Amino acid sequence: MKNYKAIGKIGEGTFSEVMKMQSLRDGNYYACKQMKQHFESIEQVNSLREIQALRRLNPHPNILALHEVVFDRKSGSLALICELMDMNIYELIRGRRHPLSEKKIMLYMYQLCKSLDHMHRNGIFHRDVKPENILVKQDVLKLGDFGSCRSVYSKQPYTEYISTRWYRAPECLLTDGFYTYKMDLWSAGCVFYEIASLQPLFPGVNELDQISKIHDVIGTPCQKTLTKFKQSRAMSFDFPFKKGSGIPLLTANLSPQCLSLLHAMVAYDPDERIAAHQALQHPYFQVQRAAETQTLAKHRRAFCPKFSMVPESSSHNWSFSQEGRKQKQSLRHEEGHARRQGPTSLMELPKLRLSGMTKLSSCSSPALRSVLGTGANGKVPVLRPLKCAAVNKKTDTQKDIKPHLKHYHLPTINRKGGEY
């Protein structure tokens with residue numbers, strides 16, 4: 001840590017201590033997560049789930065950025081140098097007399113769902129989504145503290161006592177570790193309500209009280225749902241029937257779309273609970289999606305000025321010349337003939353082994369038939385493989401091609417589904 005100067009303590013948890021540090025190299029401020037665990041080797045450090053997750057998920061605008069990993073072999077100490085944010089969600093809402101505006105709530109929740117979607121698409125679920133682990137800096141929200149994360153493909157059962165009790169999903173409370181990434185959406189729903197109302201949704205004092213608080217609000221589940229929870233604990237599933245009072249409307253300024261998304265995120269049955277990618281398409285985020293699309297369009301015009309000169313309507317009104325239509329019909333005929341001949345054999349690409357510096361070697365390509373025209377001798381020239389040397393030289397065959405170039409209008413190729 002010789003390259004950093006300690007400024008002050010930010011917070012402390014069970015497994016780590018977070019300090020505000022200043023880099024002596026660039027002068028910038030960072031958050032240093034000093035691990036309390038002793039590490040024996042660099043292999044043990046690299047196998048740490050939090051480091052693996054941050055490396056896989058970065059860069060992303062809503063995932064806390066990992067700047068550097070500092071490991072001292074002699075002392076066995078490990079520190080994660082991350083970007084410094086202003087505060088976490090708990091600090092943001094603590095002591096507030098009035099809730100945030102719905103516009104601000106919508107902005108934060110959209111970014112939280114973006115972070116969850118990115119994480120789940122990359123095969124990771126967090127398992128400890130709570131206000132303390134969600135960081136903000138002005139209008140930017142980032143998810144941090146991946147110390148409890150797991151792979152969505154790892155074998156169940158998982159650790160039973162995971163995530164903070166107030167944000168723990170029913171399947172985590174009622175099973176011996178049989179839960180999925182959908183638990184993150186339940187936790188995010190609880191955070192959603194807390195940001196909007198400044199009050200926790202299910203503040204249970206113990207596990208039994210926690211499940212009771214859930215039933216008080218959303219009611220007891222049907223037997224079909226309970227049978228999905230495998231390997232139940234000693235806790236009895238003979239719950240007295242409760243209809244549920246419904247989610248308390250402590251704030252009158254919440255829109256129907258807001259409440260609709262909130263109910264979808266805290267669905268009792270994880271199979272019926274909304275996923276992160278589905279939440280991003282919810283009507284509640286319509287304004288955010290429109291703003292995001294507009295921003296992307298501005299960036300494209302800034303980086304590709306020629307696109308801004310083309311009228312928008314022309315992008316959907318493609319016209320072909322008469323010669324182009326003929327070539328397109330010819331191309332379709334050739335493709336149909338090729339399909340009748342049977343599928344071509346596919347070659348599997350060799351797997352890359354990246355270790356240190358990777359050397360790239362060139363290989364010769366097979367001879368290709370020219371599409372430029374015939375040579376001086378009346379025969380179709382063949383382009384032979386070129387070997388890279390200090391000076392590129394043209395072959396005699398290539399020299400013959402140049403004065404006899406023939407121009408062709410190549411047909412436009414239609415891409416299915418807009419893929420490139």
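Every residue, even glycine, has its Cβ placed from backbone N, Cα and C.
Residues or ranges marked as domain 'Protein kinase' by Swiss-Prot on the basis of sequence analysis: 4-285.
The ATP binding site feature in Swiss-Prot is assigned to I10, G11, E12, G13, T14, F15, S16, E17, V18, K33. Packing around S16 (ATP binding site) is summarised by its Cβ count: 20 other Cβ atoms lie within 10 angstroms of its Cβ, all protein chains included.
D128 (active site, proton acceptor) counts 20 other C-beta atoms within 10 Å of its own C-beta, drawing on all protein chains shown. Per Swiss-Prot, active site, proton acceptor is recorded for D128, and the stated evidence type is sequence analysis.
The note that Swiss-Prot attaches to the published mutagenesis T159 to A is: Loss of activity; when associated with F-161.
Among the mutagenesis experiments that Swiss-Prot reports, Y161 to F is described with the note: Loss of activity; when associated with A-159.
Among the residues the record lists as binding ATP, namely I10, G11, E12, G13, T14, F15, S16, E17, V18, K33, the two farthest apart have Cα atoms separated by 14 Å. With respect to their backbone Cα atoms, S16 (ATP binding site) and D128 (active site, proton acceptor) stand 15 Å from each other. There are 19 other CB atoms within 10 A of the CB of V18 (ATP binding site), with all protein chains counted.
Here the domain 'Protein kinase' (4-285) returns a mean pLDDT of 90 for the predicted model.
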